[in-house]
Structures are given as C-alpha cells and as structure tokens.
Amino acid sequence: MLFKQQAWLRQKLLVLGSLAVGSLLYLVARVGSLDRLQPICPIEGRLGGARTQAEFPLRALQFKRGLLHEFRKGNASKEQVRLHDLVQQLPKAIIIGVRKGGTRALLEMLNLHPAVVKASQEIHFFDNDENYGKGIEWYRKKMPFSYPQQITIEKSPAYFITEEVPERIYKMNSSIKLLIIVREPTTRAISDYTQVLEGKERKNKTYYKFEKLAIDPNTCEVNTKYKAVRTSIYTKHLERWLKYFPIEQFHVVDGDRLITEPLPELQLVEKFLNLPPRISQYNLYFNATRGFYCLRFNIIFNKCLAGSKGRIHPEVDPSVITKLRKFFHPFNQKFYQITGRTLNWP
C-alpha cells in the first residue's frame, strides 16, 4: 500500500514538474521574443526622466502590451496605479488629420513603439464645443495610463479642418508636435465618399453618385462646397494652423506610401518625435488576403486593422478624375512649398 502511494506521489510530482517546466519555457520564449522585437529605448535622456535604463526594464513593455490594457479599462486600483508610477498624460503629439488619409493606420503602427501609448478612441475634444467645455482635466482623464517617460498620442481627423481647433490646441500646449497624414487629394475624396456611401447603404438610404457631388451641374466646374473636395484642399487648412504653430512643429506623412512601404514613413515619424528607432520590418507583414500591411507585436500577438480598411472604391468617370486633379494641382504645389515635402501627385 505504501509503495503504491509513493508511486502515485512520484507520478503526480512528475506531471506537476512537467507543467511547471512547460510554463517556464513558454514564459521565457514570450519575454525573449518581446525583448528581441522591441528592446526598451534609453528614454531617460529624451524626456528628462530620473530613471536609468536599468530602472526602466522590460516590465514597461510588458505592461504596455498587457496590464496597461487593464488600467485603460478602469480595472486598476489607485494603489496599483501608484505602485507602477502610472499616469494619465496629456498628449505630446496629435495626429490632426486628414480624414481618410490613414490616421488610424498611422496611430496603430506608431503604437508598435515601446515608448508610445495611444488613445484608443477619437476623443473629439478640440473640435466639439460640448466636450471642450468640460475642460482640460476631462480631456486628460480620457488618456490611457502610461509611464511618465512614455509619450501619449491621440488622433482626431476632424481637428485639421475645424476652424477653432488650432487656437485651442495652442492654449493647451504651444510646443506640441502635430502629425498630418495625407493622400493624393482625388483618391482621398473618393475614399471619403465611399465611407459615407457605405453608411447610407447600411441604412437603406439612396445617395448621389460621386460625379454628381464633386462637379457642380450648373457650371460643370469642381464643387468646392462638397465637403470631400474641400477637405482635400490641404493648403487652405494648413494656412490656418500656421497662424499658431511654426512649420517645424508639423510632420507630413505620405499616406499613400504608408500603405505600400510603411517602414520608411514610420522611421521618419520616429525621428520627428525624437524617438530611438525601434519599429522594424519584423513588426510589419503584408497580408495578401486583405491587401495591406498588418502589425506584429511579437511571435504571439499580431493585429490587422478593421475590415473597413481597404474598401473597394466605386468606378468614377475618368474625365471627372482628370478635372479634379487639375483643380487640386496648384493647391498641391503650394502644399509642397510650405511643408518642404514633395509627394509627386498627378
């Protein structure tokens, strides 16, 4: 009887030991892959924090990919927040636009960087009078938890075209960094139309064809009252921003290139934000089914953008496309001149 009990005990210990070793190997593989993918950047010199790299180890990235999510959902106690030195910071950079330029893709890709924490939702603080009236503390409380050495980034594409926004952001932080992601103006306008059209179709509502909206039927000229066209006149909106911020505080991201060659564009943004280069080609892989790049955080966690990305655009009369591109051309040239970035749009 004693022999049987000892044999049973040895068997149980063997099973438990195997499970423990397996769990340990899994943990080592996971943490090792995270460290290899995104080693923590030496951010103490960049943002003036007191921590050294030794004091700011892999745990920051682990929290960023896991526990920070719990804090974001409000599942953390005040003691946990205090224990991990977590704070809700005002953004040090904002993606201000442009709608249908790739703002969501840019935000998600920048979130690959271990020193970046993104606001998950569009907050619409500066463009919405009701939200703005709630005050800056309300806005800060909408931000995700982060370490003091990390930077928070939010995006609300309506900011770029809303008249009151530049002054409001200036009053919050006159030295903030501003990201503008743009696409070829005619393509962006058609994408804008496509999103609205899809919403109408879901509600079984009829909607005019793009050609009828973009071209004034009375004059046969481009209809600048149509919002999708007006939004694509980038230089008109940028000039309003330049009344408050110098051009050095803006960085233009090529949204068309971000689709086909994301890494070079992300590296330019890292440089603009004074971030050490941490996003690599390993973080980005092409999904042939979806037709665009997806994100690889580590060997376990991958992420593709929502299915609404990469919508099929409707066929548009080539003569209308030609007319629109001719209309946008002088505005594009001025945009290149102001920003110092030539995008070679047709």
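Glycine residues also receive a Cβ, built from the backbone N, Cα and C atoms like all the rest.
Here the original residues are kept at every noted site.
According to Swiss-Prot, the protein carries these features:
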BINDING   Lys100, Gly101, Gly102, Thr103, Arg104, Arg183, Ser191, Tyr293, Lys309, Gly310, Arg311, Ile312, His313  3'-phosphoadenylyl sulfate binding site
BINDING   Glu122, Ile123, His124, Phe125, Phe126, Asp127, Asn128, Lys155, Ser156, Pro157, Ala158, Tyr226, Lys227  substrate binding site
MUTAGEN   Arg99 to Ala  Reduces enzyme activity by over 99%
MUTAGEN   Arg104 to Ala  Reduces enzyme activity by 93%,
MUTAGEN   Lys155 to Ala  Reduces enzyme activity by over 99%
MUTAGEN   Gln195 to Ala  Reduces enzyme activity by over 99%
MUTAGEN   Lys309 to Ala  Loss of enzyme activity
MUTAGEN   Arg311 to Ala  Reduces enzyme activity by 98%
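Positions of the features from Swiss-Prot, shown on the structure.
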residue	record	DSSP class
Arg99	mutagenesis position	coil
Glu122	substrate binding site	coil
Lys155	mutagenesis position	strand
Gln195	mutagenesis position	helix
Lys227	substrate binding site	helix
His313	3'-phosphoadenylyl sulfate binding site	coil
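Within 10 Å of its Cβ, the residue among the recorded positions Ser156, Gln195 with the fewest other Cβ atoms is Gln195. The highest number of surrounding Cβ atoms within 10 Å, among the recorded positions Arg99, Lys100, His124, Lys227, His313, is found at Lys100. With respect to Arg104 (mutagenesis position), the closest of these binding-site residues in Cα terms is Ser191, chosen from Phe126, Asn128, Ser191, Lys227, His313. Across the structure, Lys155 (mutagenesis position) and Glu122 (substrate binding site) are spaced 6 Å apart at their Cα atoms. Comparing Glu122 (substrate binding site) with Ser191 (3'-phosphoadenylyl sulfate binding site), their Cα atoms are 19 Å apart once rounded. It is 23 Å from the Cα atom of Phe126 (substrate binding site) to that of Gln195 (mutagenesis position). When the Cα atoms are compared, Ser156 (substrate binding site) and Arg99 (mutagenesis position) turn out to be 8 Å apart. The Cβ of Phe126 (substrate binding site) has 24 other Cβ atoms within 10 Å, all protein chains considered. A simple way to gauge crowding: the CB of Glu122 (substrate binding site) has 17 other CB atoms within 10 angstroms, across all the protein chains here. For the pair formed by Ala158 (substrate binding site) and Arg99 (mutagenesis position), distance between Cα atoms is given as 7 Å, rounded to the nearest Å. Summarising the substrate site geometry, the residues cited as binding it (Glu122, Ile123, His124, Phe125, Phe126, Asp127, Asn128, Lys155, Ser156, Pro157, Ala158, Tyr226, Lys227) extend over a maximum Cα to Cα distance of 25 Å.
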